[in-house]
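Notes follow once the structure below has been shown.
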Amino acid sequence: MHPITYYPVDTQRLVRSNAERIRHKPYAHYFNPDVAVPEEVFAALKAPLEPEQVLGTSSTELNRLLEPGYLEGETGYCGLPDGAGYTSSLVRFPGATPEMFRWWFWWHSFEPERYSLWHPWCHADIWRTDPETETAPNLTDEQRYVGSTHHINEYIGQDPLDIEITFIDPARWGFDADGFAAAGIGAHACGSVLMKGSHMRLATMVHLARITDDGFELRSRYWIADRAEPRHDPVAGIAQLTTVPGFSGERQAYEQLVHDQTEFNHLATFLPDIYQEFGPR
């Protein structure tokens, strides 16, 4: 593992604020600003993927993620001809289980301090409109986040983003969810990412946790500014994010790869332990 050594100035302020805010929380001992990524990731950051390595969003393409083995370009980024972007990311979680992943995806969302554990430098705030879901009886882990919207403030690179992520049943996008178990997929977190305020679609996000001999591996895909699908009326005159002057899908895809690799490799360092301490009894 190699440490991340570039921290934009605003994220330097944020990590200090996060460290102070979390001090009196019972899980404060999991706050660790030392973040690192595997050496092989750096090669993926030096040049974009080739067009033939980009996975599409049709049901046929998405279900290639259920096939045994790996696809070309499991970790990488690129811009697309229409100005959109694409990010793929593979992160391994030794000693962890899909049950831990499902628990984390609802547990972290009810306090910003929990959220900051995941990426101390870039995660600023999170809240939900359904706080009662945290303690509601007789819900599965999936039911505590699928169908819910997480309101998030974070940095992707040096850019602060106010976004909303609505988590969905992956079958809605054409995944053969009935085939997940046979493919070794034990958990998922798929969602639509919208810009807060304008409700312009920022990304389509897929996380699939596939069981391995020593834990699980997380295979992620982001299609950035892939289509116009506002949940509410968009800002007048703007139909899609790629039409915004100065928007670069390629740059956003690159920064998303750095962010994803950093946060999920960091989560892998403490997920088994925090689940053991704060997970279900």
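Placed from the backbone N, Cα and C atoms, the Cβ positions cover glycine too.
Substitutions noted, but not modelled.
Other Cβ atoms within 10 Å of the Cβ of H108 (mutagenesis position), summed over all protein chains shown, number 21. For the mutagenesis result H108 to A, the note given in Swiss-Prot is Abolishes activity towards phloretin.
For the published mutagenesis Y115 to A, Swiss-Prot gives the following note: Abolishes activity towards phloretin. Non-local contacts of Y115 (mutagenesis position) by the CB criterion (under 8 A, 6+ apart in sequence, same chain) comprise H108, S109, H123, D125, I126, I152.
The annotation substrate binding site is assigned in Swiss-Prot to Y115, E154, M205, V206, H207, Y222 on the grounds of experimental evidence. Taking all protein chains in view, 21 other C-beta atoms sit within 10 angstroms of the C-beta of M205 (substrate binding site). In the three-state DSSP reading, M205 (substrate binding site) counts as strand.
DSSP assigns H123 (mutagenesis position) to a strand. For H123 to A, Swiss-Prot lists a mutagenesis experiment annotated as follows: 9-fold decrease in activity towards phloretin.
Under the heading Zn(2+) binding site, Swiss-Prot lists H123, E154, H259, E263, citing similarity to another entry as support. The Cβ of H123 (mutagenesis position) has 25 neighbouring Cβ atoms from other residues within 10 Å, across all protein chains displayed.
As a published mutagenesis entry, H150 to A or F appears in Swiss-Prot alongside the note: Abolishes activity towards phloretin. Sequence-distant neighbours of H150 (mutagenesis position) (same chain, 6+ apart, CB under 8 A from its CB) are S109, I126, W127, R128, E164, I165, F167. DSSP gives H150 (mutagenesis position) a strand state.
Distance from the CA of E263 (Zn(2+) binding site) to the CA of M205 (substrate binding site) is 15 Å. Less than 8 angstroms from the CB of Y222 (substrate binding site) sit G85, Y86, T87, S88, S89, A203, T204, M205, V206, A253, Q256, D260, each of them six or more residues away in the same chain. In this structure, Y222 (substrate binding site) is part of a beta strand by DSSP. Each residue contributes its Cα atom, and for E263 (Zn(2+) binding site) and H207 (substrate binding site) these two points are 13 Å apart. Maximum intra-site Cα distance, substrate binding residues Y115, E154, M205, V206, H207, Y222: 20 Å. Here the C-alpha separation of E154 (substrate binding site) and H259 (Zn(2+) binding site) works out to 10 Å.
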